[in-house]
Amino acid sequence: MRGTPLLLVSLFALLQPGDCRLANAEEKLMDDLLNKTRYNNLIRPATSSSQLISIRLELSLSQLISVNEREQIMTTSIWLKQEWTDYRLAWNSSCYEGVNILRIPAKRVWLPDIVLYNNADGTYEVSVYTNVIVRSNGSIQWLPPAIYKSACKIEVKHFPFDQQNCTLKFRSWTYDHTEIDMVLKSPTAIMDDFTPSGEWDIVALPGRRTVNPQDPSYVDVTYDFIIKRKPLFYTINLIIPCVLITSLAILVFYLPSDCGEKMTLCISVLLALTFFLLLISKIVPPTSLDIPLIGKYLLFTMVLVTFSIVTTVCVLNVHHRSPSTHTMASWVKECFLHKLPTFLFMKRPGLEVSPARVPHSSQLHLTTAEATSTSALGPSSPSNLYGNSMYFVNPVPATPKSAVSSHTAGLPRDARLRSSGRFRQDLQEALEGVSFIAQHLESDDRDQSVIEDWKFVAMVVDRLFLWVFVIVCILGTMGLFLPPLFQIHAPSKGL
């Protein structure tokens, strides 16, 4: 009767599944390994004080979360795989029912306290202490996930076609090179589980082991994150609007001077470019070491628009000149009225002036003189006077002599002489009045011709500056944006 309970317990143990026995074996193994009498997680796992513990590191990139250009911080989600050997955690698997792998909480074993040295938020260690994987030969593998914010020096020279080299520097916080040795398990970071970024392309992720020649006890492992920006976002939202706004400045030279809106268009374009320049200053870091590429382009276009404002003032000044204020020099006529229009593909419409529109003043003077000389040579009838002068005053043919003679034949001689004298005097005064009007019209024609010449000079200057602006704008844009597109960035070499 006394052996019955013991027999029942033995039968119950035999009927249990194998995993329960295995769980009991793992529990017993953990109790044996982590017994406080034989294991202290604060002591380095070395058989002697001079023994060097080798820590093998391997970084696996999960996600490039963001790169804050203004604060110069890179945020990444990584897994930092660490491997080392702890002889105190080795066991004979045959004594524990073939258990070869044991998972132990990380805080219960010795850790090499490897931290991110160049962190930017004060978080040096990992955020989650996952279990370590311990094998029967004493090798330990720890793969903790972490979200790191690391300091990254942003090079703004080619923004937004830039390529950055941000680093993650890992080092033990309390142990130096005489106690632990950090080595790379692979020359580059692992990207098997990487989630692509919408803003950056990963160019390369080389790792290097750095030893300070001045301090042999210093050693660290550094991973270079060589990333290249995807410029589509900034091209659509910054570069193309800037180019379109700059192209509006070209219309300033094509706009007629008489419309009065040339200066308004120039100032509007300049204000728009100033707004974009202020927008850029909110994105890039406030550094004085270099000027971003988009900033250089905006400054370049602002200089061009300022130049267009100056040229517009000059063109308007030339356009509104007149003979009463300025005299056109001969070289100006030769250069801007004859030579430059040919090279600028400009053709001035010809001025068609009808010769019968108004008699020339010299002809009127000649007619008056002839009329006076005729009266001085001898008495003449009004018919002779008509025949000599009416052709110039009135296009209607003069009255024939026979009609005039028959009209005056019945008058006395003295009356005829007095009548012809008064008629000659009235006719002379009329001719002098017509001569004055002709001279005035001729003077107005000359002044108007000079004014039209000044306006054409202004058009030539406007067209000249138009070609200069277009050529400089195209060459400047290509010179600024083409080199960064074809530039090859070499990754940093380790020491």
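Glycine too: its Cβ is placed from the backbone N, Cα and C atoms.
Here Swiss-Prot flags Glu261 as Na(+) binding site, drawing on similarity to another entry. What Swiss-Prot notes for the published mutagenesis of Ser435 to Arg is this: Loss of current increase in presence of CHRNA3.
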Glu261 (Na(+) binding site): secondary structure state under DSSP, collapsed to three categories: coil
Fewest other Cβ within 10 angstroms of its own Cβ, chosen from the recorded positions Glu261, Ser435: Glu261
Spatial separation of Glu261 (Na(+) binding site) from Ser435 (mutagenesis position) - C-alpha basis, Å: 43
